[in-house]
Amino acid sequence: MEGAGGANDKKKISSERRKEKSRDAARSRRSKESEVFYELAHQLPLPHNVSSHLDKASVMRLTISYLRVRKLLDAGDLDIEDDMKAQMNCFYLKALDGFVMVLTDDGDMIYISDNVNKYMGLTQFELTGHSVFDFTHPCDHEEMREMLTHRNGLVKKGKEQNTQRSFFLRMKCTLTSRGRTMNIKSATWKVLHCTGHIHVYDTNSNQPQCGYKKPPMTCLVLICEPIPHPSNIEIPLDSKTFLSRHSLDMKFSYCDERITELMGYEPEELLGRSIYEYYHALDSDHLTKTHHDMFTKGQVTTGQYRMLAKRGGYVWVETQATVIYNTKNSQPQCIVCVNYVVSGIIQHDLIFSLQQTECVLKPVESSDMKMTQLFTKVESEDTSSLFDKLKKEPDALTLLAPAAGDTIISLDFGSNDTETDDQQLEEVPLYNDVMLPSPNEKLQNINLAMSPLPTAETPKPLRSSADPALNQEVALKLEPNPESLELSFTMPQIQDQTPSPSDGSTRQSSPEPNSPSEYCFYVDSDMVNEFKLELVEKLFAEDTEAKNPFSTQDTDLDLEMLAPYIPMDDDFQLRSFDQLSPLESSSASPESASPQSTVTVFQQTQIQEPTANATTTTATTDELKTVTKDRMEDIKILIASPSPTHIHKETTSATSSPYRDTQSRTASPNRAGKGVIEQTEKSHPRSPNVLSVALSQRTTVPEEELNPKILALQNAQRKRKMEHDGSLFQAVGIGTLLQQPDDHAATTSLSWKRVKGCKSSEQNGMEQKTIILIPSDLACRLLGQSMDESGLPQLTSYDCEVNAPIQGSRNLLQGEELLRALDQVN
């Protein structure tokens, strides 16, 4: 039993010793291995602080890479470096805008420069010996393998196999925008422009003695240049660089001004144009592929290409393009390009595109351009030379025809003074009814003929606070439009007869009156002395000269085709609008054709009844002499009446008219009541009651306040008939106080309007006033005011037409009654 137990103890001791020896041997091997790796690490061309911290795998990886590089370098024909080249080696990497990377045919990075940390954030020792596929974008692996492949097939004669490589590679970057380093797991993709070539190294020269032939060594040597983002460009751009922005279809949306100095283009002429229009044709394929890579990988560098200049030739340009993405939806928004012009304009006399021919070819002048230049020349040309030029170009004659909408300027060839003609053309009085008269003295006659309003005459408003008898409600009805108050009509000439030299001289010498009271018409001196027409001219100043072109009518105009007025009653006869024909036919002397209708009236009265006229003239002259100068203040400003349309509306809208029947078309406005006449005669006794009623002063009188005689007179006037030889007057004015013989009431060529103003007075009893109205061609009336704001009834053309006097004198004052009435008035 004891022997068996001792044997077991010996076995245990021997196994423990073997295990210990095995552990010691393994420890010895590891220590030796560590020593070998330590020695190997120190054999690598690395700094001591780096090599001392390498693990075994890193030492093996770096050693293998070093051996491959050594093999690569031994295969090449390397010159012996002198001291100068050794000193310059440190500047090569600084001159490069990237790092150097050497790849094997299987993608291992056997060499990478130490400045890779500056661009990618990863150190040289972390990348050397690793596969490039571990640090590149998965979408770029296929392209990377294609770039590493070297085809050894047969090459066509005259062609060498292309070993140049240029591609874009997205690689992991641990650098932030602020230059800090992040974890490799949080790295972003950075686009590298890799350019280089494939080297094939034949190692048969170092063939061992055993006779084994090694395959040639293939490697790809690249210079990797990262593309900076436009927002991170630190170096300021020089004068040979310009910025541009494009849409996704590569059309210009912005361009820097420096392109004008470099290539001749203006930034405005490039907007909206595609950049493909300015590429050289030989570089279009390369740039098309580059743009495809830009949209795929986000950034590209075009390399050097030719871009056409404006006036011919081209320049070499290198562009860095970056796709700008929307921060909200990460969709591409635009493209920003940094263009580096690396040369001047080459072959500037050579044309490569149609855009360059626009600056070389002369523009063809069309006939339209020639005609424009012909008429816009500053120097004046003779009309004969102008005709010769137009004759040589018949196509240009069509441009002389006026088109629709062209302004036609009438030329005045009567004057030789150029300056005065220009001034007249500048001051032609257009629409003088609303414009001020021209200050030019040469245009005074034109203004007088064109303007219906006198220059110093200001239309008074209809409503006045100084009128106590004005009803506010009536004023509102009678003043719908203030513009109608500014319209006026003047009396046209009776005949189109050339004025006498005396008339012409009078018009030229006499200035335009400042007020209507200064209006006057001139007659013979004997008639002035006999009738004292100065008072009449101021009382009834009526401009008989045609100044309104719209109201001027020819007396020979036949108005037979106009429809006559047909009332609803059957007691009216149809008659024609034969204006002033009896007046013209009865004129026997040249003086009767004068524009002054008042003179004609006086002349006709003298011819028809010499005896009665003498009596009337004597009575009228005596009465007019009694008028004192202080009573002339009662004569107010002459204000023209509105149009007959307004008068008709006012007539039909009278509120208290005695003819209020809706079916009666002969209703006339209200007449002034006795209260107004009483107030007038009490305030100014023994004075001529020659008054005019303005449109704003018409008052409404109830029917019960009207005198029965006035009602009888108005009813009689409604029933009168029109004679075939009676004259129709479209405008009525207040005439002078004249007496008409009773015998010639039917044969007189002028129809007189008589209105009787009756009043009952305690002292004088019943008084009658006869107002004789002078005929005119237009609807105008004389409006005036007295000191006590009273007035006479208003007579319109409507009253003249309907209430014309008839034969018979049963309603007219005759003989002594007329003289008595005149005495009472005065």
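Glycine too: its Cβ is placed from the backbone N, Cα and C atoms.
For 17-70, the entry in Swiss-Prot reads domain 'bHLH', with the evidence type sequence analysis.
Swiss-Prot lists 85-158 with the feature domain 'PAS 1'.
Annotated domain 'PAS 2' per Swiss-Prot: 228-298, in sequence order. Residues of the domain 'PAS 2' (228-298) grouped by DSSP class, helix first, strand second and coil last, total 33 helix, 13 strand, 25 coil.
A Cβ distance under 8 Å defines the sequence-distant neighbours of the domain 'PAC' (302-345), meaning residues of its chain 6+ beyond its ends; these are 166, 195, 227-230, 233, 237, 240-248, 250, 253, 262-265, 278-280, 282-283, 286-287, 290-291, 294-295, 351-353, 355-356, 359-360. The feature domain 'PAC' is assigned by Swiss-Prot to 302-345.
LYS389 to Arg appears in Swiss-Prot as a mutagenesis experiment; the accompanying note says: No change in sumoylation.
Quoted from Swiss-Prot, the note on the mutagenesis of LYS391 to Arg is: Abolishes 1 sumoylation. Abolishes 1 sumoylation; when associated with R-532. Abolishes 2 sumoylations; when associated with R-477. No change in HIF1A protein turnover rate but increased transcriptional activity; when associated with R-377; R-477 and R-532.
Here Swiss-Prot describes LYS477 to Arg as a published mutagenesis experiment; the accompanying note says: Abolishes 1 sumoylation. Abolishes 2 sumoylations; when associated with R-391. No change in HIF1A protein turnover rate but increased transcriptional activity; when associated with R-377; R-391 and R-532.
Quoted from Swiss-Prot, the note attached to the mutagenesis of LYS532 to Arg states: Reduced ubiquitination. No change in sumoylation nor on interaction with NAA10. No change in HIF1A protein turnover rate but increased transcriptional activity; when associated with R-377; R-391 and R-477. Complete loss of ubiquitination, but no change in VHL binding; when associated with K-538 and K-547.
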For the domain 'PAS 1' (85-158), DSSP counts of helix, strand and coil?
34 helix, 13 strand, 27 coil
With DSSP as the reference, give the number of residues of the domain 'bHLH' (17-70) in helix, strand and coil.
46 helix, 0 strand, 8 coil
Within the domain 'PAC' (302-345), residues counted as helix, strand or coil by DSSP:
0 helix, 29 strand, 15 coil
